[in-house]
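A.B. asks: Attaching a single structure in structure tokens format; questions to follow.
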Amino acid sequence: MLSKEEPACRQFHSREKTWGNEHNGKTVTQANNKEHKVPAVRRGDIGQREPAAHPASHIQGTMASENTGEQATCKDQYMDLDAPGNNLEHSWLHRHCEIPTTLHQRAKKTGRLFSGLFGLNLMFLGGTVVSSVALSNKAVPERDSQSFLCILMLLSSVWALYHLLFIRNQNGAVHHDHHAGAMWLKASLAIFGVCSIILSIFEIGHALLLQNCEILMDIVFFSIEIVFVSVQTVLLWVSCKDCVQMHHSVTRYGIMLTLATDILLWLTAVIDDSLEQDLEILQSNSTQDESNEMAQCQCPTDSMCWGLKQGYVTMFPFNIEYSLICATLLFIMWKNVGRREKLHSDPPRHTFQLRGIIYGPLIGGAALLVGISVFVQYQVEATSGMVSILSYHMYYGYKMIILAPMIVCSVAGIIAHSLREKEKKGQKETGRSDQDWLHMEDVGSENKNTDYSSGQYQSSQGDEKIQGYSLAQFALDNEKEKLEHRQGNTTKKHNTHQGKMKNYTRKLDVTLLFVSAVGQLGISYFSIIATVVTTPWTMLSALNFSNSLLLILQYLSQTMFIIESMRSIHEEEKEKPGHHEESHRRMSVQEMHKAPPSCLDAGHLGLSRRVVKEMAMFLMICNIMCWILGAFGAHPLYMNGLERQLYGSGIWLAILNIGLPLSVFYRMHSVGILLEVYLHA
């Protein structure tokens with residue numbers, strides 16, 4: 001009986017030999033040394049199997065052969081991960097644990113717990129400091145929060161350089177998670193990072209041109225932010241796929257420090273952006289002395305200082321998105337620290353193509369052009385301070401026009417996914433039936449060839465017995481496969497030596513999608529209540545009510561479509577592409593002629609796939625337009641006055657300042673996921 005300290009592969013080999021001794025009376029090694037090859041259960045081996053001596057021994061031999069294959073896979077690909085010389089994680093709390101792999105798992109969980117608590121407390125502390133500047137009526141000076149953030153950015157930059165220059169250069173220090181760090185995410189990281197650096201440059205120029213204001217701390221803060229953004233962008237571009245196997249504690253705490261810094265910078269940018277939106281209200285409620293003090297640090301509208309201010313105000317949405325993207329990538333890196341799972345091979349690369357996709361890009365492009373025209377026209381009037389009723393009607397009318405088709409497209413995409421799943425199930429059953437008949441024919445032909453080569457005469461009655469026996473043998477094989485499918489064949493569906501390959505990126509995407517959707521849903525429900533209570537109803541009230549209701553339906557339907565699409569992608573990734581490729585390679589020319597058209601026409605873009613691609617492309621373009629409407633310039637929710645009359649300026653502005661940043665992130669995050677859906681469909 002083996003002890004638990006032995007590696008998993010050796011235990012599996014021992015169980016394999018024990019099973020063979022109990023049921024066959026012979027070891028698996030002896031079974032493999034026979035001249036008679038044991039047939040495999042895989043359908044790709046049709047045409048290569050030989051009849052066994054007895055159905056029961058056939059099933060036993062098959063299971064023995066499969067276990068041997070799994071042992072080879074485990075030994076060749078994954079045994080090196082748990083070898084004694086490798087870097088297993090240790091923890092002082094679990095020092096009495098004598099099993100290395102168990103100690104590694106417990107130490108990993110303990111490291112996640114303490115580093116997570118460290119990051120959480122740091123976020124709460126920094127969030128209190130940053131928000132106190134805006135809520136304490138200048139009792140907490142802004143330079144205190146800037147000094148705190150400067151310390152965090154410097155420490156994070158030092159850790160990032162240490163990770164890039166020291167940890168990653170050691171042998172065996174890094175494995176890779178191929179699910180993390182999608183190309184569209186890295187491209188967004190680079191673009192938004194450049195925009196954040198430009199924002200800091202504009203802030204420095206704006207601070208230098210101000211007079212009678214304290215500018216030294218502002219210059220220091222934005223200079224350090226430029227260094228931090230540059231180092232962090234390089235770190236995440238290079239290391240976003242890393243599964244670090246050395247210096248686990250330093251890496252976890254460094255990642256949490258950097259992640260907390262990004263969250264606090266995001267909160268600072270959200271507060272600054274909200275204060276720019278609320279500036280007129282703050283000035284109207286302030287005293288004369290406060291207004292004079294605020295006017296001393298304002299730029300004339302016709303100066304270069306005013307132009308730089310408009311520049312960094314325009315860059316706020318990019319900086320907000322940059323901080324959130326960095327936080328998501330860092331969270332995946334933190335989850336992957338100490339992870340000792342490896343894929344069999346790299347996942348397939350998907351290229352962006354518009355072949356056969358016409359209506360989605362065409363209609364979406366038209367909606368984008370019209371939306372930009374409406375947006376520019378509204379912002380011109382909002383900048384002048386006088387927004388006409390016609391501009392409100394055009395703004396809300398345009399949103400209603402695009403929201404209704406987005407709802408229809410989301411529902412159509414969900415239906416297309418269900419039809420596609422049904423079609424794939426039918427093709428799988430058809431292919432299995434055809435392969436079964438091919439197997440029966442091959443078994444019969446092999447029996448006849450064997451009889452003729454041995455010179456033995458077979459009567460018609462003997463042929464019927466052989467065919468009946470072959471059918472019985474095949475029925476036993478088929479029942480065994482169905483039983484394994486129902487109970488779950490753990491040796492086949494696990495991609496790693498420690499279990500099923502986890503995809504932390506996809507789980508995080510779904511979580512962020514749900515959390516960010518709460519912002520717009522809350523705003524919409526508050527708007528609906530305010531519109532219903534306010535009397536009498538006007539055209540603007542009706543448009544606001546309809547727009548809020550359509551937004552709720554659109555968020556719910558699009559979220560369901562995205563989740564259903566990601567589930568479909570996950571189901572496709574669970575299938576073994578190498579197994580199917582091997583099966584197709586083993587098909588002879590005669591079998592290809594006998595195969596149904598559905599098996600040979602796999603590259604054809606079916607109706608359900610085309611519908612999913614069309615819907616994903618249209619929704620992606622419309623979400624880009626909705627992101628532009630919510631992220632840039634003035635927003636009608638600040639200016640129409642319906643909700644402000646019911647809730648008051650302070651409460652309504654607080655609702656908007658919390659909900660709108662989440663809504664903006666939802667749109668941008670949806671664009672990335674919809675692009676992934678389009679590529680995988």
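For all residues, glycine too, the Cβ spot is worked out from N, Cα and C.
No noted substitution is present; original residues retained.
Feature table excerpt (Swiss-Prot):
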MUTAGEN   GLU321 to Gln  Abolishes proton channel activity
MUTAGEN   GLU321 to Asn  Does not affect proton channel activity
MUTAGEN   ASP509 to Ala or Asn  Exhibits reduced desensitization rate
MUTAGEN   ARG585 to Asn or Glu  Abolishes proton channel activity
MUTAGEN   ASN623 to Gln  Reduces proton channel activity
MUTAGEN   ASN623 to Ala or Asp  Abolishes proton channel activity
MUTAGEN   TYR666 to Ala or Gln  Reduces proton channel activity
MUTAGEN   ARG667 to Ala  Reduces proton channel activity
A.B. asks: Judged by the number of other CB atoms within 10 angstroms, which among GLU321, ASP509 is the least packed of the mutagenesis positions?
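C.D. replies: Across GLU321, ASP509, these mutagenesis positions, the one with fewest Cβ atoms within 10 Å is ASP509.
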A.B. asks: Among the mutagenesis positions GLU321, TYR666, ARG667, which ones place their C-alpha within 10 angstroms of the C-alpha of ASN623 (mutagenesis position)?
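C.D. replies: Correct set: TYR666, ARG667.
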A.B. asks: Please list residues from the chain of ARG667 (mutagenesis position) whose Cβ is under 8 angstroms from its Cβ, counting only those at least six apart in sequence.
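C.D. replies: Listed in sequence order: ASN623, ILE624, CYS626, TRP627, GLY630, ALA631.
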A.B. asks: Within 10 angstroms of the C-beta of ASN623 (mutagenesis position), what count of other C-beta atoms is obtained when all protein chains are considered?
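C.D. replies: Result for ASN623 (mutagenesis position): 23 neighbouring Cβ atoms inside 10 Å.
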A.B. asks: At the Cα level, what's the spacing in Å between TYR666 (mutagenesis position) and GLU321 (mutagenesis position), rounded?
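C.D. replies: That separation, Cα to Cα, works out to 10 Å.
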A.B. asks: Provide, as an integer number of angstrom, the distance between the C-alpha atoms of ASP509 (mutagenesis position) and GLU321 (mutagenesis position).
C.D. replies: 15
A.B. asks: Within 10 Å of the Cβ of TYR666 (mutagenesis position), how many other Cβ atoms can be counted across all chains shown?
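C.D. replies: Result for TYR666 (mutagenesis position): 27 neighbouring Cβ atoms inside 10 Å.
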